[in-house]
Amino acid sequence: MNTPKEEFQDWPIVRIAAHLPDLIVYGHFSPERPFMDYFDGVLMFVDISGFTAMTEKFSSAMYMDRGAEQLVEILNYHISAIVEKVLIFGGDILKFAGDALLALWRVERKQLKNIITVVIKCSLEIHGLFETQEWEEGLDIRVKIGLAAGHISMLVFGDETHSHFLVIGQAVDDVRLAQNMAQMNDVILSPNCWQLCDRSMIEIESVPDQRAVKVNFLKPPPNFNFDEFFTKCTTFMHYYPSGEHKNLLRLACTLKPDPELEMSLQKYVMESILKQIDNKQLQGYLSELRPVTIVFVNLMFEDQDKAEEIGPAIQDAYMHITSVLKIFQGQINKVFMFDKGCSFLCVFGFPGEKVPDELTHALECAMDIFDFCSQVHKIQTVSIGVASGIVFCGIVGHTVRHEYTVIGQKVNLAARMMMYYPGIVTCDSVTYNGSNLPAYFFKELPKKVMKGVADSGPLYQYWGRTEKVMFGMACLICNRKEDYPLLGRNKEINYFMYTMKKFLISNSSQVLMYEGLPGYGKSQILMKIEYLAQGKNHRIIAISLNKISFHQTFYTIQMFMANVLGLDTCKHYKERQTNLRNKVMTLLDEKFYCLLNDIFHVQFPISREISRMSTLKKQKQLEILFMKILKLIVKEERIIFIIDEAQFVDSTSWRFMEKLIRTLPIFIIMSLCPFVNIPCAAARAVIKNRNTTYIVIGAVQPNDISNKICLDLNVSCISKELDSYLGEGSCGIPFYCEELLKNLEHHEVLVFQQTESEEKTNRTWNNLFKYSIKLTEKLNMVTLHSDKESEEVCHLTSGVRLKNLSPPTSLKEISLIQLDSMRLSHQMLVRCAAIIGLTFTTELLFEILPCWNMKMMIKTLATLVESNIFYCFRNGKELQKALKQNDPSFEVHYRSLSLKPSEGMDHGEEEQLRELENEVIECHRIRFCNPMMQKTAYELWLKDQRKAMHLKCARFLEEDAHRCDHCRGRDFIPYHHFTVNIRLNALDMDAIKKMAMSHGFKTEEKLILSNSEIPETSAFFPENRSPEEIREKILNFFDHVLTKMKTSDEDIIPLESCQCEEILEIVILPLAHHFLALGENDKALYYFLEIASAYLIFCDNYMAYMYLNEGQKLLKTLKKDKSWSQTFESATFYSLKGEVCFNMGQIVLAKKMLRKALKLLNRIFPYNLISLFLHIHVEKNRHFHYVNRQAQESPPPGKKRLAQLYRQTVCLSLLWRIYSYSYLFHCKYYAHLAVMMQMNTALETQNCFQIIKAYLDYSLYHHLAGYKGVWFKYEVMAMEHIFNLPLKGEGIEIVAYVAETLVFNKLIMGHLDLAIELGSRALQMWALLQNPNRHYQSLCRLSRCLLLNSRYPQLIQVLGRLWELSVTQEHIFSKAFFYFVCLDILLYSGFVYRTFEECLEFIHQYENNRILKFHSGLLLGLYSSVAIWYARLQEWDNFYKFSNRAKNLLPRRTMTLTYYDGISRYMEGQVLHLQKQIKEQSENAQASGEELLKNLENLVAQNTTGPVFCPRLYHLMAYVCILMGDGQKCGLFLNTALRLSETQGNILEKCWLNMNKESWYSTSELKEDQWLQTILSLPSWEKIVAGRVNIQDLQKNKFLMRANTVDNHF
């Protein structure tokens, strides 16, 4: 047979008909319900195996890219093939039931014989579809088919708005039984079908012990033509397409608009489907892997085969079921005859219908249905199974015939529970645990082996509210371990301590209320409070309520009084009765005892008076009694009443408590979720009471979340990536953190290893940044890690994409509830925002919102900000500041609020919304409050829609994907886009240049700077000029530049500071992820490299590392080709890796990466000495060639060549520094070659900036190596270049760069006076140029010079500016260096600018900061300075702690001032420790001293150390020598240090040297507590400024290094 081609008009009625069988579409039914019809036909039941397992595989998938859409594609690929076969053979698909379908061939009885043959042929062809195929998800799809024939009844039932139908009869039972007998790839005929078929045509085999038979194959007679046979059969099929419609699969495709028929058919289709019926992408739109609750209801009848008997019962049951579902927001998805009985598949949580307390609703609904249906006449047994979890909800089938259905293990489980546990309501463990209902509402059931269910877990019978309340069930419940600390809740506990103090010293009641959303840890706070509240004469009563408590009158007070009276521990009512009698005998007449019967479940005789009393009067009598009892107790004890989940306090209990706090002194502490509805008047009165303290609980702070993760994993340390993911994802909510952690453990992506010290770790690229977040030391000491050797660290398995991880079901469910409660327009905005990412701009959102105007978007955004879906921020700094700290807890003064006039409240709300709209307009950044909401909303998009949206975003962002106007709009990797063509938009570069010109920007190639000429002679610095004259000329030039910058009307300085960081965050980062989502890996790689380069510019090594790892994954996916663009990307990748390694001080790794990059850039660096000297010779000739102006004849390099040359200069600039670190003799030649290659490469670029940088590097290299003539020459050449520059734009920046670099060079060489002169000018330039990073560097270098030169007034002024920069720009380096200098002032200058405690607090607070942690120099200096402080105080335990931390950072060698400052401080600490060892006559003191002296000598000998550090190093060497008794060497080193200090102008060191020299050679001994006495008298800077302390007297506050005698010999 030929497969017909499908073509039809897509009217709405056709789309509705696609959800229904022909039996309904063409049926003519009476409007009365129930309605019965009878006919004959053949039934086919097809059961498809493998789909449930596939659903489970997708629902438990780690990543968001394996969603429902892929699943529905796979499902429908297979199911549509079956549907097509059925339709081709004339069948009518009656129902889809998950992964099964029921088809009907409706014909006259006399035609059954031939039609059965057709159906068998169809069945065999269906098997043929699946026989040899192994499907794409690795799942083997197979089918089982049962056939039956005979008399069939149809029942139509429903109400005015909804209709359902069932097929009933022996044939229906037979087809189900036949399918159950079938094995994979079998076709089973029911006994009746076998009787009615043409037996001569079928080869069968018998089924053991059954009358049914199995079909082997058809055996038609010779010359039998099946096509002709089938054509004859189609004449008996009333709705088989023929004639002009013969190419259609289904005649219903030809339906024309018919309002009456359409209205009739709509009743059979779910409302959520009808809402979307106009959406032509309906099939995918409603397809989700979604957490839902399944309620499977089975009704068994006394006589199932008689439709007229069971019809009315089904109608009655349906009417009640649908009314109850409407109340609880559930829907009937399917109704069908299931084995024995009629089954209703009800679902809670369909798309758009997710509500809170879904599980409770489902159970209550199930119980209601059970109770009602059990009473319906003709219904023999009611069985209900309830299961919760992720299932596939979506449209399954073929384009012309499909249905909305649910598939998944939980659907199967609910069905099996319903059949294996008849006559009761059962539920699974997920429903039991998630309902939060009391345990006594359930009873655990014995396990049964259920078909198709491997492991059901514990199953429960749901009783509902039929059991009596049991005492002792209301105690506080918390899963926290006893020794588990309460993290991050000090503020909340302080509120309690303060209120408790008020309660104890006053004679009035106090109420403390903690309000917080679920998951914030309210129960843990109460558990801690219960422990802290314990004391003499304190009576603590703690109870926990639940949803049911709210509906039980006086329940809270019942539990309270049961505890007060000691009844909660009584095991029998008689014991309770005796206790009660003893307690109330003096307070209550015996005839009133029976008042206590109902409330305390006792059995006192009922008196006549009480029997006549009204319920209200009984309640009042009880309250009077309870008040009397409490009045007696409070005289002897302080009552503290703790209530968890107080939102469930019933109104009667609220009234009693309100009266209680007015009458007696009692302390009530409650935790509660925000009230959904307005609370009762008594509750409001309690909240507004003058003695009520109402606290809204905030989130836990990031540091505490980090500690929680370590404690929960039982490790001492976690990776930064894991910490960031859990910290950001949890939003500081403990429950979210726990769920995310469980999700990671479930997917087995966490790896645990034994702790390894930093020194022993063999550093590779993959472990460069591991184990960065440690458990807070105090917690480490008091909790889980007593055995240091057994400490573990946790990191992630390689290749895990945390950004794409699908959220845990529990958190997804919370987000779906929020989404489904929104208006459709709000949902659409949230979903569009989710495509952009966690953070987005209003401009981009407006671009992708379909058909919205700006006013509408702003109004919707304001509403969503008010609803805590979004936060809004004015700029990136505001956002980053907010991300560092979660919203803390705060107190709400409801009493004050209630006293305000209520007039104009509505007006006030409108005004507030308008203000919010204005705020949104001003804000540049919007961010999801909860990352899980963004992920959940993102997953709701279809794949094609998602791609289209990502493409839209990418096109919009692409135009701005470059550096800011301040930085002249370049690439972060110079000339990157000229080398790699990654643009989506058709705009060519010429057009862009024209646009740039029209906006007043000069393109890069137009700048004068690009063509740099090498001056022919020293026009500016004639040879006869002295160094002093040259110095004067340089300083005057910088002064001239500064004057012009300050006074010129020209556009010399930028109007705003650098915005590159903003652009990186809101343009380039999202753009890379959009390309990644689009599968454009080459474009994504381009932007990941740009991002890594940008982060390196911003000194964020960790983030650069992370994005290079992202790039590495993409590099592996790209097809290997030899194109220059791909080679350049690889070279850039390795050069950036080299930069990261260099910045981290991993110089061996850096060298390897940089060499590899140079090789790819066609600039091979030699590996052996022969090649080395050959290269040196070649580079010398090249340099001679450039210097002699021969190179100027060649045209400027092209843009691609420039990109290559710029990369080479970066690599070579780092390489010469790396080789300079080495003590090996031949390495100086490698360093010389590298710096020469850098200079020649820079000259080839013909770019002034590159040439100047290279000259200054060449000068510094020779300066450090001691070649005076060479370094001076190239420094002068660099200066000659800047004299030629136009003083605007980049020219000004080059001048500032030269000034700053000269400051570094002069400082490191020890020319402090000149460094100060240059530094003050460089500082002013960078301040005017508004570049925070450069500004910071100039402040640091100048402050270091001023400190060494002891110019304290100027130093304090510079430190003030450094502090201002750190605060206004949120600049962590500035703050860290500020405190580093403050520690130096404390240790060496003799006064206090910031206290030691403040400096220490900064270290504790920021040592795990992402940027600071991976900047080894500053932390090394801070740790070492603190270690020195403790060594001077002889607090050796603290010394070891900080010294060891510093020691771990020593291997990270970087050629920075901070690193060498840090290492000199570290060595000083070790020298002080040596003094301790010698004093204590330690065995290894001699060896330690010798090793220390050797290390100090090596540091002095190393070129890169710089002469400025030599006075301190010689000073320390002198001290080591005097400690070891070598007076001669000590004198030599002292004199060298003094001479160098004098030459350099290092007054700080010179004074200290003289004082120590005098002390060492004097006969007087120093006091043991010398430093302690000194720090107690250290003056503050304020005292010095006020003139109360003479600045000259500060010298006496310097620490004197202790040495006993000069002739101390070992």
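Placement of Cβ uses the backbone N, Cα and C atoms for every residue, glycine included.
None of the substitutions listed is reflected here, since the structure keeps the original residues.
Annotated ATP binding site per Swiss-Prot: Asp47, Ile48, Ser49, Gly50, Phe51, Thr52, Asp99, Lys144, Val406, Asn412, Leu413, Ala414, Ala415, Arg416, in sequence order. For Asp47 (ATP binding site), the same-chain residues 6+ apart in sequence whose C-beta sits under 8 angstroms from its C-beta are Asp99, Ala100, Val143, Lys144, Ile145, Gly146, Gln179, Ala182.
What Swiss-Prot lists as hydrogencarbonate binding site is Lys95, Val167, Arg176, Met337. The Cβ of Lys95 (mutagenesis position) has 20 neighbouring Cβ atoms from other residues within 10 Å, across all protein chains displayed.
The domain 'Guanylate cyclase 1' annotation in Swiss-Prot covers 42-179. Secondary structure of the domain 'Guanylate cyclase 1' (42-179) per DSSP, as helix, strand and coil residue counts: 62 helix, 45 strand, 31 coil.
Under the heading domain 'Guanylate cyclase 2', Swiss-Prot lists 293-418.
According to Swiss-Prot, the experimentally introduced change Lys95 to Ala is described as follows: Nearly abolishes bicarbonate-mediated increase of enzyme activity. Abolishes bicarbonate-mediated increase of enzyme activity; when associated with A-176.
Cβ neighbour count for Arg176 (mutagenesis position) (all protein chains, 10 Å cutoff from its Cβ): 22. Annotation of the mutagenesis experiment Arg176 to Ala in Swiss-Prot: Reduces bicarbonate-mediated increase of enzyme activity. Abolishes bicarbonate-mediated increase of enzyme activity; when associated with A-95.
Shown for the domain 'Guanylate cyclase 2' (293-418): DSSP residue counts in helix, strand and coil, namely 48 helix, 49 strand, 29 coil. Per-residue confidence over the domain 'Guanylate cyclase 2' (293-418) averages 91 (mean pLDDT, predicted model). Met337 (hydrogencarbonate binding site) has Ala415 as its nearest neighbour among the binding-site residues Ser49, Phe51, Val406, Leu413, Ala415, going by CA to CA distance. The closest partner of Val167 (hydrogencarbonate binding site) among the recorded positions, by CA position, is Lys95; the full candidate set was Phe51, Lys95, Arg176, Val406, Leu413.
There are 17 other CB atoms within 10 A of the CB of Ser49 (ATP binding site), with all protein chains counted. Distance between Cα atoms for Leu413 (ATP binding site) and Arg176 (mutagenesis position): 19 Å, as a whole number.
Across the residues annotated as binding hydrogencarbonate (Lys95, Val167, Arg176, Met337), the widest Cα-Cα separation comes to 13 Å.
Pairwise Cα distances among Asp47, Ile48, Ser49, Gly50, Phe51, Thr52, Asp99, Lys144, Val406, Asn412, Leu413, Ala414, Ala415, Arg416, the recorded ATP-binding residues, top out at 22 Å. It is Asp99 that, of the binding-site residues Asp99, Val167, has its Cβ surrounded by the most other Cβ atoms within 10 Å. Of all Cβ atoms in the shown protein chains, 25 besides its own fall within 10 Å of the Cβ of Ala415 (ATP binding site).
Each of the binding-site residues Val406, Leu413 was assessed for Cβ neighbours inside 10 Å, and the highest tally belongs to Leu413. Taking Cβ-Cβ distances under 8 Å and a sequence separation of 6 or more, the neighbours of Phe51 (ATP binding site) in its chain are Leu75, His78, Gly98, Asp99, Ile141, Ile407.
The two recorded residues Ala415 (ATP binding site) and Lys95 (mutagenesis position) have their Cα atoms spaced 17 Å from each other. If you take the Cα of Lys95 (mutagenesis position) and the Cα of Ser49 (ATP binding site), they are about 17 angstrom apart, rounded to a whole number.
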